[in-house]
Amino acid sequence: MGRDEMQMSEAKRAYRSAKEEGNRQEEARWANVIGDILKNRGEYVEALKWFRIDYDVSVKYLPEKHLLPTCQSLGEVYLRLEHFKDALIYQKKHLELAKDASDLVEQQRACTQLGRTYYEMFLRSDDDHYSIRNAKKYFKSAMKLAQTLKENPATSRSSFLKEYIDAHNNIGMLQMELDNLEEAKKLLIRGLEICNEEEVSEDDDGRSRLHHNLGNVYMELRMWDKSREHIEQDIIICKKIEHRQGEAKGYINLGELHYRVQKYDEAILCYQKALNLAQSMEDEDALASQIDQNIETVKKAIEVMDELKKEEQNLKKLTRNMIIAKGTSQERKSLLQQNASLDCLIEKSSMIFAWLKHCEYAKRKKRIASELCDKGKLSDSFLVIGESYQKLRKFNKAIKWYTKSWEMYKSIGNLEGQALAKVNMGNVLDSNGDWAGALDAFQEGYRIAVEANLPSVQLSALENMHYSHMIRFDNIEEARRLQHEIDKLKESKSEDLEAYDVAKDCCSETDTEGNDHLPDVRSSACFSAEMSKSDSGRSKTLAGLEEVEDDEPLISFLRSSERLPKLKRAYVEKQNIPTEPRELTPKTLSKSTNSQQTGGGRKRIRVVLSDDEGDIDNEEGLKGRLQKCPVEGVATFDASRWFILLVWQDVPAADFKCTNSSENPINVEESTCSHKFTSSNPTNQYGNAIRCTGKVFIASDVNDDQCVTFRIDDDLIQLEVHSCICDDKLDIESLKVELACLYYLQLPKEKISKGLLPIIQHMKYGGRSLESFDAFKDQLGKDIIEVSIDGWVQKRLMKLYIECCKELSEAPNMKLLKKLYISEVEDEVVVSECELQDISVTPLLNALQTHKTVAMLDLSHNLLGNGTMEKLQQFFISSCQNYVDLTLDLHCNRFGPTTLFQICECPVLFTRLGVLNLSGNRLTDACGSYLSTILKNCKVLYSLNIENCSITSRTIQKVADALGAESTLAQLCIGYNSPVTGNAITNLLVKLDTLKSFSELNLNGLKLSKPVVDRLCQLAKTSCLTHLMLGCTNLGSDGSLQLVESLFSRAQESVKLDLSYCGLESTCIHKFTASVSLVHGILELNLGGNPIMKEGANALASLLMNPQCCLKVLVLSKCQLGLAGVLQLIKALSENDTLEELNLADNASKELTLQQNLSSVNSENLQPALKTSDGVSKEVDTDQQGLCAMNTDCNDLEVADSEDDKIRVESAASGFDNSCTSSCQKNSSFECQFIQELSSAIGMAKPLQLLDLSNNGFSTQAVKTLYSAWSSRSGAGPTWKHIKEQIIHFSVEGNKCCRVKPCCRKN
């Protein structure tokens, strides 16, 4: 380090001297040298600053050729920081400059860097085929250029040998990612041979890379000794050349090698050495974090190994007992116990990759199944044995046992088993190089799965077929067709696939032994770990059903064995609902960004295709990034553990719509990091509206019977109005806004330049005011609606935006225009949900540059990335505002950690930024230091939201460290991040306790331990908290009670409290409502997802009827209240003057009969008045009542035949019409009585503005009756309904349901 410091000192001295002299070339050169020294130290952020100085000086003062080295340096540093989009910008510029200069040397370097970047993107995306294509393209180009330069060196000093060797390394690691291990081994060995032939130094870094990757290849081939030899050689070289990052990653690989062979102590020692090296480098937080996770994984594996040893002892005991039970009535029971024990051992051995043991246990299971005469268990055991041999890379034996399994399943008619076996055979054939045979097997498995109606196995087979066509055969058209099939199947099974959303920190089974760790995109259909549960569960079922037969001799089962498979449970039922990771795999990272690969490849499911087949330039493909949660669902196939979670947007990458109001697709933007803009098609710019004079022209994509023609003055405007219709009601205001925007766009230039937009006042059809869609829906496209303008309003920003669109030849975004039109304050720019991307937002940002003044900028729910933030930074710097507080809402976009770096580089924001919302962006722990800087320097920042940003304890701790007593922070949201430890949260709470103005805290989704709850209670006592969001925190009844007591232990402002999904019970609710302070201290209360039952409804009804109750919002969805509880709560509102919103969705369980609810209603809730002192309703003997059941298939209320049909109840609520009674002649009077009682209660709930009754099984007629009651309430004003299938929302005009996303609600 002494030499480094001396070099740094000399370089800085030379830089200062060159700057003072005005020698720009030397100034840039020395800035680059300083950056290079810092880069080699691992101080990438600091290096980036110096490389940018080099870049800025070169751009301003030097010829273009001087940009070559600085673009190369910037690209490399951004790559090391994993800012891939930024890296691609400079690397592509580097390549362009090199081509312009005809410089083959620089072209080769640029191609190598581009290949590395796309390769790293592929490793992290798991579904980005464009990246792997680009990686292949650039690596092959780099190798050709290196070979050309080697054969024809530019100078005698430069042979380009090093680059030629690196090219072998790069393509070798790429082949390893594609599961072509033999080809990869051949290339890497050839690289070492070239080193020896050309007498390259033994300590050359090129050799270290080759050794590194060869170590990985041999590890996948289970050639442990050779793997260790190459990994250790890699470490030795890196140590000699002082390449700490490479040395650390070498130790990571060595640790994984020890882990694979169950040498856990040695593994931890290696990981600890790697951790020490990573921590000694400045900007290697991600590497250190990864190593920490690996150490934790090894510790868990040690626990599993201990459990396995205990279970082995149990199996030995059971085996001894079997000797005694042989020939007795206990023989079968003893065999079943051994089978269950072996299932457990198979599961645990697969978790720690002990495949030899796994094979041993599987064979013992086969023997037990034979003795049990159970063909179902026998076929299962064949499947597990096949898996063992597959993981041991004995593919011929694996095929043999999978074939046996398939034949056995076929003999007993088990279609599911046949399908699973076929898909597994395909996996083995693919690994063995028989790609055509693999595809045939996948197709056969799919055919069987379709025949048996097994959606999950169909999905697995389709994904494997997609992989084969895309990766193996490069058949894009067929892959696209299969992708469409996959999407349709996933959409139809969306509820089942939700079970795949598991902890993000579990390690992927794809990083396993044998095929596990290979870059295979194939999905898995068969498994061992989950089979153990499935099989164990099936054994219990068999045992339960045949318990009386356990004493029969085993010979008797030879006759009955053919019927046993009928009791067999489907594997896939278990497979699709994994609860925890089945295999514990340390994650390996790429050894170095210098053309090296990760320690282990990943499997991928499938590739998202778009129509772009050009340069395969698909940074855009990242915008719908599908994040995978690694889970052991099926042990035999590797890729099926990667399940899909859509993290950032609701819109898939290949399914973006055009940004104007037309339904016509336009060109998808090129890239978020591109600096070249793609213009939209200029024809029909405004999509669904065309201006004409005297004659109507209809756009070719517009259907006559879906269009309406409007006349404004002498102009006719035709547009589709379906976007303004909800439940047969026309949203008149939305229609007026769209008409105003369209009319303005067709005005002459001189009028547009004034920025005056029309105010649409009246719309008339046939002389009548337009109020209902029914009034004219039959005349669409035939008659003209007259529109009158009541005045004009100035919209300067809108005018500027349209001008900037014209300058860039871009079509204005209609959604954005409407947002700007309805904005009441010019300084508040709200353009959320406008489908904006880094390119399409450019006209707006250019308009803001001219507009200058902005107090609030809301860009949420778009598709924006770091490129937008760079432009925003330039806007804020150039803005003349320095003192006005700024609200910056960027949530739910595609921003990364660099976004925060841009904020840190903008001094203006230090004095202005008051609110910063970044939730829903994948910031990762790379943002930690930037967040810390923002919190320390932004003096007026009072609200920070980093919810669901993929950050961990490391970042939370940095946030805590950055908070000082002088901080103005009042609101903090950190929920739904993982993993966050209790210590990190506790440290944060301690710091928050020191803040003078802190009042709002959101910890939703974080698991809170007892010490954290205690610390939180202390904060509640000492701070004036007004918002406390604790949903899904596992608080429990005791923790919640403790917290509420602390919260109201002193005079307290009204509080908004979220305790949803915290495991609260009805007793807890009783204690809550007994608290006087709670009655008048809570404004909003969310108890959704807690099983408070009918008893809890009683307590809450008493709370609502209390005159001191000040609740405005009450959420009770999924609280198991039953229909009786729903009715009781709504009845209680007749005595409540404050509640405005009530959510009672999902409270009628499908497993409970309507009769039980209605009986309860009949016994208590249909009484004329509800007393505060009423206790829990009496239990009703359902045997004495009718068998009235809820028909959940048709979502209607129907009553089955019953002996008690003679029971009738007189119709009540005379104020309502007889529609219910007349339509229910065929149904029980209980149903009609209940609906009329509920309608009557709704009619009495006068202050209520929003009511959610979704998913409670109400029939269509019942909903109409309920809405009639809602709309007939006195003083309610105009009402609104949102009814679709089982969605039932009643609201009023000023408080429409679903108008704002939950994440966008402002306090």
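Any Cβ shown, glycine's included, is placed from N, Cα and C.
Here the original residues are kept at every noted site.
Computed from a predicted structure; not experimentally measured.
Quoted from Swiss-Prot, the note on the mutagenesis of Thr70 to Arg is: Abolished interaction with histone H3.1. Every protein chain shown contributes to the tally, and the Cβ of Thr70 (mutagenesis position) ends up with 27 other Cβ atoms within 10 Å. According to its DSSP assignment, Thr70 (mutagenesis position) is helical.
Long-range Cβ neighbours of Gln72 (mutagenesis position) (same chain, at least 6 residues apart, Cβ-Cβ under 8 Å): Tyr90, Gln91, His94, Glu106, Arg109, Ala110, Gln113. Quoting Swiss-Prot on the mutagenesis of Gln72 to Ser: Strongly reduced interaction with histone H3.1.
Quoting Swiss-Prot on the mutagenesis of Gln72 to Asn: Slightly reduced interaction with histone H3.1.
For the mutagenesis of Asp166 to Arg, Swiss-Prot gives this note: Abolished interaction with histone H3.1. The structure shown keeps the original residue. Secondary structure at Asp166 (mutagenesis position), taken from DSSP and collapsed to helix, strand or coil, is helix.
Quoting Swiss-Prot on the mutagenesis of Glu177 to Arg: Abolished interaction with histone H3.1. Just so you know, the Cβ of Glu177 (mutagenesis position) picks up 23 other Cβ atoms within 10 Å once every protein chain is counted. Under DSSP, Glu177 (mutagenesis position) is assigned to a helix (H, G or I) in the three-state scheme.
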Query - Distance from Asp166 (mutagenesis position) back to Glu177 (mutagenesis position), taken between C-alpha atoms, in Å - result: 17
Query raised in the report: Including all protein chains shown, what's the count of other C-beta atoms within 10 A of the C-beta of Asp166 (mutagenesis position)?
Result: 25
Query - Separation of alpha carbons, Thr70 (mutagenesis position) and Asp166 (mutagenesis position) (Å) - result: 22
